[in-house]
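Here is the structure we will look at, set down as structure tokens.
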Amino acid sequence: MEMLPNQTIYINNLNEKIKKEELKKSLYAIFSQFGQILDIVALKTLKMRGQAFVIFKEIGSASNALRTMQGFPFYDKPMQIAYSKSDSDIVAKIKGTFKERPKKVKPPKPAPGTDEKKDKKKKPSSAENSNPNAQTEQPPNQILFLTNLPEETNEMMLSMLFNQFPGFKEVRLVPNRHDIAFVEFTTELQSNAAKEALQGFKITPTHAMKITFAKK
């Protein structure tokens with residue numbers, strides 16, 4: 001029997017070797033593009049290994065995430081996604097703290113986020129001044145240049161985003177610079193397809209990735 005759409009999606013067939021904190025960060029990175037995430041639950045108990053729950057604020061966000069990310073290769077294993085059996089019942093049983101106020105527990109979070117929003121307004125203004133020119137000036141290249149990446153970005157996270165595109169070769173991070181990276185493809189056509197698809201992809205709610213062709 002199919003589950004009715006709700007804010008919580010259930011994911012299984014996850015790689016059991018990934019540490020819990022890294023798993024949660026990576027899930028957040030690929031699912032935050034669909035809408036505000038209230039919580040991610042991933043436990044390493046024997047019964048719950050290879051499974052996780054992502055709780056969105058809106059049902060529409062959960063529906064888009066389920067439809068778009070079904071079968072997405074995540075740490076070399078295709079994700080299997082379904083709606084949770086009921087809005088938060090399973091999560092409540094797992095966490096033991098989620099039952100009474102599943103949606104009221106999280107709303108205080110926007111308060112500290114107000115500073116981030118101010119930063120968000122400042123940062124794009126400086127980035128946008130230089131980037132549009134870069135995008136028009138650089139001719140096609142099989143190597144892409146990524147900017148505006150958040151501090152928690154790592155090679156595995158970017159590889160998961162880009163390896164779904166044909167011709168993906170490698171991700172190259174820049175030492176002592178968390179905000180930029182290079183991604184190489186076999187041909188310029190392949191790199192352009194990835195560039196068009198992931199332009200503006202939100203790795204976190206405050207960081208929309210900017211992609212240009214690298215200088216030749």
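Heads up, the Cβ atoms here are built off N, Cα and C, so glycines get one too.
Residues as originally present; substitutions not included.
Residues annotated as domain 'RRM 1' in Swiss-Prot: 7-86.
Here Swiss-Prot flags 142-216 as domain 'RRM 2', drawing on sequence analysis.
Neighbour count (other Cβ atoms within 10 Å of the Cβ, all protein chains): 14 for R49 (variant position). R49 (variant position) falls outside any helix or strand according to DSSP and counts as coil. Under the heading of natural variants, Swiss-Prot lists R49 to H and annotates it as follows: In allele SNF1621; sterile.
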